[in-house]
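Novice: Quick one: the structure is below, questions incoming.
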Amino acid sequence: MLSSLNVLQSSFRGKTALSNSTLLQKVSFAGKEYSLEPIDERTPILFQWFEARPERYEKGEVPILNTKEHPYLSNIINAAKIENERIIGVLVDGNFTYEQKKEFLNLENEHQNIKIIYRADVDFSMYDKKLSDIYLENIHKQESYPASERDNYLLGLLREELKNIPEGKDSLIESYAEKREHTWFDFFRNLAILKAGSLFTETGKTGCHNISPCSGCIYLDADMIITDKLGVLYAPDGIAVHVDCNDEIKSLENGAIVVNRSNHPALLAGLDIMKSKVDAHPYYDGLGKGIKRHFNYSSLHNYNAFCDFIEFKHENIIPNTSMYTSSSW
């Protein structure tokens with residue numbers, strides 16, 4: 001088995017990294033060293049709420065779920081109060097009414113560091129690809145195989161799907177914009193974190209003048225509860241993600257993702273995978289496989305050790321609180 005994780009990485013976890021950062025500047029995985037890159041106290045925090053059923057809200061309610069079981073709006077407001085020197089972005093999407101958009105504006109007025117960012121107002125076109133190109137590339141790949149190795153059933157499906165692309169909808173991004181399930185969340189989460197600092201600067205939100213378009217961001221699911229300021233974070237090569245552990249089996253999760261710069265190459269690697277497969281998944285391929293590719297992870301490595309290497313964990317964040325309740329969908 002190849003060498004996996006340098007033992008020095010164990011000090012990279014939230015505030016622990018602060019006290020040891022002068023001693024431990026490097027971590028290693030798969031025989032390669034990576035700098036623990038800082039993510040400073042003014043890096044914006046990003047939440048996301050994509051609402052599939054905006055009609056479920058009463059008049060005068062901000063259309064972000066805020067029940068006893070799922071107090072997501074309260075968690076966001078709590079984060080804005082604690083991290084009052086950071087900009088707190090909320091990327092939203094859904095068929096909101098005029099009155100609901102007014103409630104978003106009222107939320108911004110009441111909490112000056114909260115910025116509502118509408119998905120439709122963000123230019124993600126630099127990350128797009130024609131669906132027809134994705135299908136054609138996969139068709140040509142199948143056609144290049146010897147007849148005995150060709151999957152004719154798959155080839156027929158690909159040709160049929162190519163013919164059925166709706167007029168004016170030949171776009172990977174548009175195909176996800178019309179979904180109303182978890183891949184809708186996951187795909188645009190990846191794109192938003194790719195834009196990172198520029199997500200805040202390009203949408204013309206007031207109060208974001210101190211954010212560099214090239215800077216990173218701290219993404220948190222709305223079920224993550226901040227209990228105190230996060231301070232400076234450190235991440236290997238500038239990226240770390242939440243890790244779940246179930247019966248000692250670990251897995252990369254997208255509930256928390258921190259990056260120190262826009263267009264992080266690990267996320268770009270995941271986007272390349274999304275653009276190469278007709279059945280790609282934004283969580284498994286766009287995030288998980290992209291990070292693994294970037295850090296040269298293979299099946300020869302210890303997966304739990306890789307999860308330890310890339311884990312974002314902080315003593316001032318209570319993670320994944322919705323695991324104790326029923327689905328908010």
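Glycine residues also receive a Cβ, built from the backbone N, Cα and C atoms like all the rest.
According to Swiss-Prot, the record shows the following:
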MUTAGEN   ARG13 to Ala  In 4RA; abolished auto-GlcNAcylation and reduced activity toward death domain-containing host target proteins; when associated with A-53, A-159 and A-293
BINDING   GLN48, TRP49, PHE50, TYR72, TYR219, LEU220, ASP221, ALA222, SER322, SER327, SER328, TRP329  UDP-N-acetyl-alpha-D-glucosamine binding site
MUTAGEN   TRP49 to Ala  Abolished protein-arginine N-acetylglucosaminyltransferase activity
MUTAGEN   ARG53 to Ala  In 4RA; abolished auto-GlcNAcylation and reduced activity toward death domain-containing host target proteins; when associated with A-13, A-159 and A-293
MUTAGEN   TYR145 to Ala  Strongly decreased protein-arginine N-acetylglucosaminyltransferase activity; when associated with A-151
MUTAGEN   ASP151 to Ala  Strongly decreased protein-arginine N-acetylglucosaminyltransferase activity; when associated with A-145
MUTAGEN   PHE185 to Ala  Does not affect protein-arginine N-acetylglucosaminyltransferase activity
MUTAGEN   ASP186 to Ala  Abolished protein-arginine N-acetylglucosaminyltransferase activity
MUTAGEN   ARG189 to Ala  Abolished protein-arginine N-acetylglucosaminyltransferase activity
BINDING   ASP223, ASN320, SER322  Mn(2+) binding site
MUTAGEN   GLU253 to Ala  Abolished protein-arginine N-acetylglucosaminyltransferase activity. Does not affect ability to interact with substrate host protein FADD
ACT_SITE  GLU253  active site, proton acceptor
MUTAGEN   LYS277 to Ala  Abolished protein-arginine N-acetylglucosaminyltransferase activity; when associated with 289-A--A-292
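Describe the structural context of each listed feature in the structure shown, including burial, neighbouring residues and relevant distances.
Specialist: In the structure as shown, the Cβ atom of SER322 (UDP-N-acetyl-alpha-D-glucosamine binding site) sits within 10 Å of 19 other Cβ atoms.
A 10 Å cutoff on Cβ-Cβ distances gives TRP49 (mutagenesis position) a total of 21 other Cβ atoms nearby, all chains included.
In the three-state DSSP assignment, the secondary structure recorded for ARG53 (mutagenesis position) is coil. All protein chains included, ARG53 (mutagenesis position) registers 11 other Cβ atoms within 10 Å of its own Cβ.
For TYR145 (mutagenesis position), the count of additional Cβ atoms within 10 Å of its Cβ stands at 11 [all protein chains shown].
With a 10 A radius on its CB, ASP151 (mutagenesis position) counts 11 other CB atoms from all the protein chains. ASP151 (mutagenesis position) falls within neither a helix nor a strand when secondary structure is assigned with DSSP, and so counts as coil.
Long-range neighbours of PHE185 (mutagenesis position) (same chain, six or more residues apart, CB within less than 8 Å of its CB): GLN48, PHE50.
Secondary structure at ASP186 (mutagenesis position), as computed by DSSP, is helix. With a cut-off of 8 Å between CB atoms and residues at least 6 apart in sequence, the same chain places ASN254, HIS281, PRO282, TYR283, GLY286, LEU287 near ASP186 (mutagenesis position), listed in sequence order.
The Cβ of ARG189 (mutagenesis position) has 23 neighbouring Cβ atoms from other residues within 10 Å, across all protein chains displayed.
Under the DSSP three-state reduction, ASP223 (Mn(2+) binding site) is assigned to coil, being neither helix nor strand. Other Cβ atoms within 10 Å of the Cβ of ASP223 (Mn(2+) binding site) number 20 in total over all chains.
For GLU253 (mutagenesis position), the number of other Cβ atoms no farther than 10 Å from its own Cβ, over all displayed protein chains, is 20.
GLU253 (mutagenesis position) falls within a strand segment according to DSSP.
Taken residue by residue with DSSP, LYS277 (mutagenesis position) is part of neither helix nor strand, so it is coil.
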Novice: Among the binding-site residues GLN48, ASN320, which residue has the largest number of other Cβ atoms within 10 Å of its own Cβ?
Specialist: GLN48
Novice: Provide, as an integer number of angstrom, the distance between the C-alpha atoms of ARG53 (mutagenesis position) and ASP221 (UDP-N-acetyl-alpha-D-glucosamine binding site).
Specialist: 19
Novice: For ASN320 (Mn(2+) binding site), find which of the recorded positions TRP49, ASP151, ARG189, TYR219, LYS277 come within 10 Å, Cα to Cα.
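Specialist: Correct set: empty; none qualify.
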Novice: On a simple 10 Å Cβ count over all chains shown, which one of the binding-site residues PHE50, TYR219, ASP221 is most densely packed?
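Specialist: Per the Cβ count, the most surrounded site is TYR219.
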Novice: Cα within 10 Å of TRP49 (mutagenesis position) is the criterion; apply it to the binding-site residues TYR219, ASP221, ASP223, SER322 and give the hits in sequence order.
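Specialist: Those near TRP49 (mutagenesis position) - Cα within 10 Å - are ASP221, in sequence order.
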